[in-house]
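Trainee: Here it is: the structure, laid out below.
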Amino acid sequence: MRPLGALSLFALLATTVSGLAIREPDAKDWYQHATFYQIYPRSFLDSNGDGIGDLAGITSKMKYLADIGIDATWLSPPFKSPLKDFGYDVSDFYAIQPEYGNLTDFDKLVEEAHKNGIKLMLDFIPNHSSDQHEWFVKSVARDPEYSEFYVWKPPATGGGPPNNWISVFGGPAWTYNAARGEYYLHQFTPQQPDLNYRNPKLLAEMTKMLFFWLDRGVDGFRLDAINHMFEDEQFRDEPVSGWGQPGEYDSLDHIYTKDIPDVYNVVYNWRDQMDKYSAEKGRTIILMTEAYSSIEGTMLYYESADRKRQGAHMPFNFQLIYDFKKEQNAVGLKSSIDWWMNNMPARHTPSWVAGSHDHSRVASRVGLDRVDQVMTLMHTLPGTSITYYGEEVAMQDFKEAQQFDNRDPNRTPMQWDSSTSAGFSTNTNTWLRVHPDYARYNVDVMQKNPQSTFHHFQHLTKLRGHRTMQSGEYVHKTVGTKVYALLRELRGEDSFLTVLNMAGAEDTVDLGDFVNLPQKMRVEVAQPNSKSKAGNEVDISKLTLGPYDSVVLRATVSSAAAINLSIGLLLAIMARYIFV
């Protein structure tokens with residue numbers, strides 16, 4: 001026997017087993033495993049009967065959000081606006097749109113949110129303001145303080161716009177202002193002039209505004225259309241892309257109006273200031289970015305290429321919106337998830353967006369028979385889930401509601417119950433028409449039905465509170481082209497296996513090649529129409545899944561099992577010392 005004695009070996013064994021049993025996973029901050037919920041204020045709840053949602057209505061539903069497992073909510077812009085783009089054209093960043101309430105109402109909302117354990121985020125639009133903003137009016141008049149707050153250029157030689165730039169909504173990105181005698185840039189509508197971030201005073205004013213809302217208790221910001229903030233300083237023509245028709249946004253390759261490096265520096269500086277504020281106040285303030293960009297450009301919002309500067313806590317990840325379609329299979333789904341996870345810098349948090357005010361609703365994109373599947377996936381993937389209001393009751397687009405914008409169909413009033421205007425308002429005339437199927441798809445009806453999308457959503461958000469879901473690793477694979485499986489595991493904790501049948505036919509699959517899983521597992525969550533039932537035991541070597549089915553299976557890991565594993569390992573080590 002080697003010099004190490006038996007007593008020493010047993011002491012080592014005891015110490016190691018003890019260490020393995022009590023080791024804690026890395027601590028996670030609140031946002032790293034949160035369930036976010038986007039509220040479109042105009043459509044959530046009308047408290048005064050004018051047919052328009054408001055802050056008081058949102059405030060009254062904070063307990064509801066807490067009950068369904070929401071950790072944080074972000075509001076589409078509640079700021080004062082002429083509503084040419086329904087709040088994304090801000091005329092006063094320091095005031096609330098009168099239809100929604102006032103600052104007192106906002107303060108009550110923040111208080112009620114925090115009382116219910118919910119963080120409150122604001123949608124912040126840094127790229128532009130309304131053309132009715134005081135700054136723009138003064139800039140037109142060449143007020144020395146505000147003259148360069150916007151991007152102005154003289155007409156091109158011979159007249160006309162300064163260059164060939166096209167707005168996101170089509171047509172020239174330049175509009176001539178006769179009073180000033182120059183063109184102003186607007187990457188969106190002519191009523192949304194671009195702010196000039198090359199002007200230090202403008203940048204200082206916008207930063208000051210962020211702290212105004214932080215001091216009112218806001219927990220962070222979603223930075224809308226962030227990659228449009230800067231333009232090429234030489235204002236060069238953009239090359240033709242070969243896509244789209246002349247005059248359409250896609251007809252140009254936007255190398256001079258998007259993803260300019262200066263954008264990232266502003267985000268990194270704002271992150272530095274948010275972190276400093278967080279340290280002073282003892283609460284984590286976060287930044288989220290929305291940018292339709294390349295994967296390389298998007299990942300730079302997390303951190304700089306040299307990893308010395310931190311940016312957004314989470315860029316928005318829209319891949320599930322784009323890739324989880326009716327025709328998607330398991331291989332394509334896995335590739336979509338890998339696309340984000342394999343490009344994300346180490347130690348950062350992924351986000352998974354199911355829907356938003358700019359996109360068709362889940363039920364309309366994938367069909368009512370697959371809504372529960374999407375909910376299962378996004379709530380069991382690692383990181384943050386981001387849900388759009390009404391997805392918990394499978395709300396659908398309503399094309400006939402379109403009145404102001406082609407995105408109106410997915411912005412219709414929240415469906416609370418079967419009463420007048422779906423319980424959204426006592427007024428029969430609401431700002432957008434209510435979806436006609438509201439009597440079937442609403443909170444009240446689904447709350448009373450334990451086999452509903454609502455309860456499925458609630459079960460999943462509750463499961464997200466488990467330590468494995470918050471801090472565990474993930475492994476995922478496909479079984480053929482039809483079945484996708486995702487394993488979440490954390491040493492010393494129960495493991496969870498999410499399984500999705502992406503096909504419209506029943507299938508029986510063998511998932512036994514996942515290591516460290518027992519052959520028999522318990523069904524933790526099953527979608528309402530599943531072949532499986534919560535609480536039942538199943539054999540993962542022959543798991544039967546219904547069409548478009550999804551289940552979450554649980555493998556219980558006892559402390560005794562963990563100790564036995566450690567003892568087995570160390571006994572093998574002892575044997576090596578004894579018999580070699």
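Every residue, even glycine, has its Cβ placed from backbone N, Cα and C.
Just the original residues are modelled here, none of the noted substitutions.
These came from Swiss-Prot, pasted as-is:
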type: ACT_SITE; residues: ASP224; note: active site, nucleophile
type: ACT_SITE; residues: GLU290; note: active site, proton donor
type: VARIANT; residues: ALA95 to Asp; note: In strain: GEO
type: VARIANT; residues: LYS115 to Met; note: In strain: GEO
type: VARIANT; residues: ALA178 to Thr; note: In strain: GEO
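Map these features onto the structure and tell me what's around them.
Mentor: Summarising the environment of ASP224 (active site, nucleophile), the number of other Cβ atoms within 10 Å of its Cβ, over all protein chains shown, is 21.
Spatially close to GLU290 (active site, proton donor) yet at least six residues away along the chain are ARG222, LEU223, ASP224, ALA225, ILE226, PRO315, PHE316, judged by Cβ distances under 8 angstroms.
Listed in sequence order, PHE79, LYS80, LEU103 are the same-chain residues at least 6 apart in sequence whose CB falls under 8 Å from the CB of ALA95 (variant position).
Summarising the environment of LYS115 (variant position), the number of other Cβ atoms within 10 Å of its Cβ, over all protein chains shown, is 11.
Mapped onto three states, the DSSP output places ALA178 (variant position) in coil. Proximity of ALA178 (variant position) to non-local residues of its own chain (separation of 6 or more, Cβ distance below 8 Å) is seen for none.
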Trainee: Which secondary structure state does DSSP assign to GLU290 (active site, proton donor), in the simple three-class scheme?
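Mentor: Going by the DSSP assignment, GLU290 (active site, proton donor) belongs to neither helix nor strand, so it counts as coil.
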